Amino acid sequence: MNSASTHKNTDFWIFGLFFFLYFFIMATCFPFLPVWLSDVVGLSKTDTGIVFSCLSLFAISFQPLLGVISDRLGLKKNLIWSISLLLVFFAPFFLYVFAPLLHLNIWAGALTGGVFIGFVFSAGAGAIEAYIERVSRSSGFEYGKARMFGCLGWALCATMAGILFNVDPSLVFWMGSGGALLLLLLLYLARPSTSQTAMVMNALGANSSLISTRMVFSLFRMRQMWMFVLYTIGVACVYDVFDQQFAIFFRSFFDTPQAGIKAFGFATTAGEICNAIIMFCTPWIINRIGAKNTLLVAGGIMTIRITGSAFATTMTEVVILKMLHALEVPFLLVGAFKYITGVFDTRLSATVYLIGFQFSKQLAAILLSTFAGHLYDRMGFQNTYFVLGMIVLTVTVISAFTLSSSPGIVHPSVEKAPVAHSEIN
């Protein structure tokens, strides 16, 4: 598929805008969640770690299920409708259920918040990404360029949220619920089409959404699956844990918390704009260096950002390190999908992504989030960052020898149907 066909594709624009709105809504939650938990709710760093552990707990409860459901539904929008409808109640839940429960009992609040946030964001994001990636292969547009719109949505919201948070934090959540109403309208208008190439592949059975339980379980007998999980836990998961409370560390370099939050919002926006530009170019880069090398580059960038934060002493340094996030995200996300569709059976792409990537990250984060929270309280941010950075570096080096660089597809031996090779360009 080329750029011209992508830009003339109606599905590209509809699902690009869907990405924009969904990540706009998500940005009303995650970038400022640790600050909201600390300043508004009044939680300690350890209690904040408990909340994030519960988010991970319920994310891993939902992700395998959503992965299998997504592969079975194919291009049907049932699951996406469920996630979008729940997002309408985002603000009422945070303000009238989540916060009061956290004041009443940390575990009651953390578990309740984990159910909601774990479904609509932690697991829901993976389901939506896997669905749109499937649509991109069926309709004939480039997934990486559609995903770029998500970066722009996050960027716009980060600036608005950074300003509104200092006025009234509740306004940020209501902005998210308002965006969900537009998301429902866009989803109603979405009518995924099928390109001529995809129709031929469907006729051959290459893109069949009919999968069996045996096919799913056979994934866990594959060395390639476990090596991908190792990379995900040791690199992507550790990086996510590092980034969870980075906003608190970031604002410590400013004279007032308000100035730090505002600067964090602007830095996030600038980073996401750069993220979008790089995301647009990522398919071109990945096609030249390969999916494995793309994941290794992402690991190197994450190592630099985490370890660099351990030695940062000025506001300028911490802003530059924050901007490195713009380089890491495109290489990790698009590289992961490229690796999955290049190594595994494309009929199981959503299952591999939600179990091998999202599920494994969240499962490990249950322990790592609480562990990191204790380290923050005992050792401080920078000593903890050094430990996390060394873990990421070590696993990245190991992955250079364990990830597969073969262009051939590995698919369950229990299924003999022909499988075509589909790539994200």
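Keep in mind that glycine also has a Cβ here, set from the backbone N, Cα and C atoms.
Experimental mutagenesis is annotated in Swiss-Prot for VAL35 to Ala, with the remark: Significantly reduces raffinose transport, enhances maltose transport. Of all the Cβ atoms in the protein chains shown, 21 others lie within 10 Å of the Cβ of VAL35 (mutagenesis position). Under the DSSP three-state reduction, VAL35 (mutagenesis position) is assigned to helix.
According to DSSP, SER139 (mutagenesis position) sits within a helical segment. Of all the Cβ atoms in the protein chains shown, 24 others lie within 10 Å of the Cβ of SER139 (mutagenesis position). As a published mutagenesis entry, SER139 to Leu appears in Swiss-Prot alongside the note: Significantly reduces raffinose transport, enhances maltose transport; when associated with D-138 and A-389.
One mutagenesis experiment catalogued in Swiss-Prot, GLY389 to Ala, is accompanied by this note: Significantly reduces raffinose transport, enhances maltose transport; when associated with D-138 and L-139. The number of other CB atoms found within 10 A of the CB of GLY389 (mutagenesis position), across every protein chain shown, is 23. The DSSP secondary structure for GLY389 (mutagenesis position) is helix.
Under its mutagenesis annotations, Swiss-Prot gives ILE391 to Ser the following note: Significantly reduces raffinose transport, enhances maltose transport.
Cβ contacts within 10 Å of ILE391 (mutagenesis position), excluding its own Cβ and spanning all protein chains shown: 20.
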